[in-house]
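Student: Quick paste of what Swiss-Prot says about this protein:
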- Glu14 to Asp: No loss of activity or protein production (MUTAGEN)
- Glu14 to Lys: Reduced protein production to about 10% of wild-type level (MUTAGEN)
- Val15 to Ile or Ala: No loss of activity or protein production (MUTAGEN)
- Val15 to Leu: Reduced protein production to about 50% of wild-type level (MUTAGEN)
- Ser16 to Thr or Ala: No loss of activity or protein production (MUTAGEN)
- Glu19 to Lys: Reduced protein production to about 75% of wild-type level (MUTAGEN)
- Val33 to Ala: No loss of activity (MUTAGEN)
- Pro35 to Ala: Low activity, less than 10% of wild-type (MUTAGEN)
- Thr36 to Ser: No loss of activity (MUTAGEN)
- Thr36 to Ala: Loss of secretion (MUTAGEN)
- Cys41 to Ala: Loss of activity (MUTAGEN)
- Cys52 to Ala: Loss of activity (MUTAGEN)
- Cys53 to Ala: Low activity, less than 10% of wild-type level (MUTAGEN)
Amino acid sequence: MNKLNSNAVVSLNEVSDSELDTILGGNRWWQGVVPTVSYECRMNSWQHVFTCC
């Protein structure tokens, strides 16, 4: 297990911060959080759609 972890650390050292942000999705306009319909429902911005009738 220690050998696996040290290999992971060595691999991460080769990746720059900007490349890591791209891989993890942190450099997108939504800051790594993908806006979904369920997220919007929790935030009540879609409430009028579901309660209009």
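Numbering starts at 1 and runs along the chain as it is shown here.
A Cβ is built for glycine as well, from the same backbone N, Cα and C atoms used for every other residue.
Don't expect the noted substitutions in this model, because it carries the original residues.
A description of the local structural setting of each listed feature is requested, covering burial, neighbours and distances.
Tutor: In the three-state DSSP reading, Glu14 (mutagenesis position) counts as coil. In this chain, none of the residues that are 6 or more apart from Glu14 (mutagenesis position) has a CB less than 8 Å from its CB.
Sequence-distant neighbours of Val15 (mutagenesis position) (same chain, six or more apart, CB under 8 Å from its CB) are Ile23, listed in sequence order.
DSSP assigns Glu19 (mutagenesis position) to a helical segment in the three-state reduction.
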